[in-house]
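Features of the protein shown, as given by Swiss-Prot:
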| type | residues | note |
| --- | --- | --- |
| VARIANT | G12 to D | In strain: cv. CMV3 |
| VARIANT | G28 to V | In strain: cv. H99, cv. NC260, cv. PA91, cv. U267Y, cv. W64A and cv. WF9 |
| DOMAIN | 234-623 | domain 'GRAS' |
| VARIANT | Q255 to H | In strain: cv. MO24W |
| VARIANT | S304 to R | In strain: cv. B103 |
| VARIANT | T390 to I | In strain: cv. EP1 |
| VARIANT | E480 to K | In strain: cv. H99 |
| VARIANT | N484 to S | In strain: cv. NC260 |
| VARIANT | N486 to D | In strain: cv. KUI43 |
| VARIANT | Y500 to H | In strain: cv. NC320 |
| VARIANT | F505 to S | In strain: cv. NC250 |
| VARIANT | T519 to A | In strain: cv. A619, cv. CM105, cv. CM7, cv. CM174, cv. CMV3, cv. F2834T, cv. F7, cv. N192, cv. Ohio 43 and cv. P39 |
| VARIANT | M533 to K | In strain: cv. F2 |
| VARIANT | G578 to S | In strain: cv. M37W and cv. Tzi10 |
Amino acid sequence: MKREYQDAGGSGGDMGSSKDKMMAAAAGAGEQEEEDVDELLAALGYKVRSSDMADVAQKLEQLEMAMGMGGVGGAGATADDGFVSHLATDTVHYNPSDLSSWVESMLSELNAPPAPLPPATPAPRLASTSSTVTSGAAAGAGYFDLPPAVDSSSSTYALKPIPSPVAAPSADPSTDSAREPKRMRTGGGSTSSSSSSSSSMDGGRTRSSVVEAAPPATQASAAANGPAVPVVVVDTQEAGIRLVHALLACAEAVQQENFSAAEALVKQIPMLASSQGGAMRKVAAYFGEALARRVYRFRPPPDSSLLDAAFADLLHAHFYESCPYLKFAHFTANQAILEAFAGCRRVHVVDFGIKQGMQWPALLQALALRPGGPPSFRLTGVGPPQPDETDALQQVGWKLAQFAHTIRVDFQYRGLVAATLADLEPFMLQPEGDDTDDEPEVIAVNSVFELHRLLAQPGALEKVLGTVRAVRPRIVTVVEQEANHNSGTFLDRFTESLHYYSTMFDSLEGAGAGSGQSTDASPAAAGGTDQVMSEVYLGRQICNVVACEGAERTERHETLGQWRSRLGGSGFAPVHLGSNAYKQASTLLALFAGGDGYRVEEKDGCLTLGWHTRPLIATSAWRVAAAAAP
């Protein structure tokens, strides 16, 4: 059947004098219509009124979507011919200059129902939280660069062996029949998947989002007659829910040693993470890498080479600059040490992890400004051996000695090389050639993010605390991550670390946005070099927490309550840090870019620093209990 378009202004029969009146009226209407016609489109031969522009644009967009769904990807011309069969060569559309009517006629042809698909055996439903399947030939044509195709009918991909509590049940497809169709951008090839719903709890509020998809018959036919269909993501919220569910389901599969199911989920995680932005995408990428290392049993190597040792120091320095966590740790510990040294003429600090010595210039300067003059200051720095046998600890001592000389502080330094703190003995920390006629040294022991590493070796922490107790320090300052990554099952540890590092990455994003850094396209320019390197610094911790076990897993963080129990059981009593340290720490954060999101809290005499409502690090001070003193 041919469709003809009749001009509204066409001629009729001979009507005598009435004809002249009608022509005059038509001429007047034509002049009015000519005034309303868009001039730019009229120059191209199309008659479109300015008032009809919005309607024509909407119809063109619908036409483009309908024709674009015809399989412009790897299916080739065959899919196009089958889907747009109503636009055959024998169909004629007259007068395309009247663009509105012409587009409407095209849409009427496209909206005709297609031929029914042949019946096929229904594909198995997935027990996973994700209702997506990866494509083969059309991979990479849509939003994501998709991984290799995974056969959804295989027992590996069907996650039935995992009775995950975090998996969202699939909804009945019949409930979606009355729902209005949504605009979806897809990869190449026809799109179909089962309809599913997911929900997440955010502060006690349940949020749900739904994926619109074709009925199961279409999915079964596509699985039987063509390549696997691409992923269809309606919005980033739905993809984010799927991403979290995939991470948790993969961790549960690892715990159950169902590595075939875990491998299938590991392949989904990068695809789902690529739809996210900001901190969530970065955290998911690091956790996905850590899970992949655990599934494929590819453990991260220890920092044994010269390059790794130098890189670790570089990451630590960038982490110090990008966020206030290390600054807070150094400041609160120094404040406690300064108060303990009040009125003392000879002081000695033992630093269990001196690294680049960034903590001590501030304390030296505070002692130099003390009324009555600075005391004699001795510093013992402990550090690991260097792969190239260089004396890096001595180089740190030279720099600190030069600084102390400029502010006129009597300074002595000694470096102790130890592969682990458990190798230290009490005599190594005692004063050399101590003159009994002089005032005795007052000792302070400082540990920033060091004690948790000892938990990987049975009995190591108890030995180190016994060594500390033997030298009778006036104060012991301890800074540790406020997290529990050292107890429970692997899934519990994974879930806790996912929450912890998500908050940590959020704080980095907030600090970077508050500092007004460059918005160039490159990652280093967009987030700043310090922020990018700090993310790598945290990513290495994530990899150790998730991918490693046994003695290799050194990032065994524990909460403040757990450290209070350990130190109290080893003969130490807590020292209240006081309100002065709290006020000064709050002032320090106010000066830091993006400090609005950071929160300092005082908890049982200890200070914590967190992002919004989540504490992330904690500083505590201790002394040898009277009953435990030798």
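Yeah, the Cβs are placed from backbone N, Cα and C, and that goes for glycine too.
Original residues only.
Recorded features from Swiss-Prot, shown on the structure.
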residue	record	Cβ neighbours (10 Å)
Q255	variant position	16
T390	variant position	12
E480	variant position	22
N484	variant position	18
N486	variant position	18
Y500	variant position	22
F505	variant position	25
M533	variant position	20
G578	variant position	15
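When the variant positions Q255, E480, N484, N486 are ranked by how far their Cα is from the Cα of G578 (variant position), E480 comes first. Look at N484 (variant position): DSSP puts it in coil. For the pair formed by T390 (variant position) and M533 (variant position), distance between Cα atoms is given as 25 Å, rounded to the nearest Å. Secondary structure from DSSP puts T390 (variant position) in coil.
Nearest in space to M533 (variant position), taking C-alpha to C-alpha distance over the variant positions Q255, E480, N484, N486, Y500, is Y500. Ranked by Cα separation from Q255 (variant position), the variant positions E480, N484, Y500 are led by N484. Looking at N486 (variant position) and F505 (variant position), their Cα atoms lie 21 Å from each other. Under DSSP, F505 (variant position) is assigned to a helix (H, G or I) in the three-state scheme. Averaged over the domain 'GRAS' (234-623), the predicted model has a pLDDT of 90.
Between the CA atoms of Y500 (variant position) and N484 (variant position) there is a gap of 9 Å.
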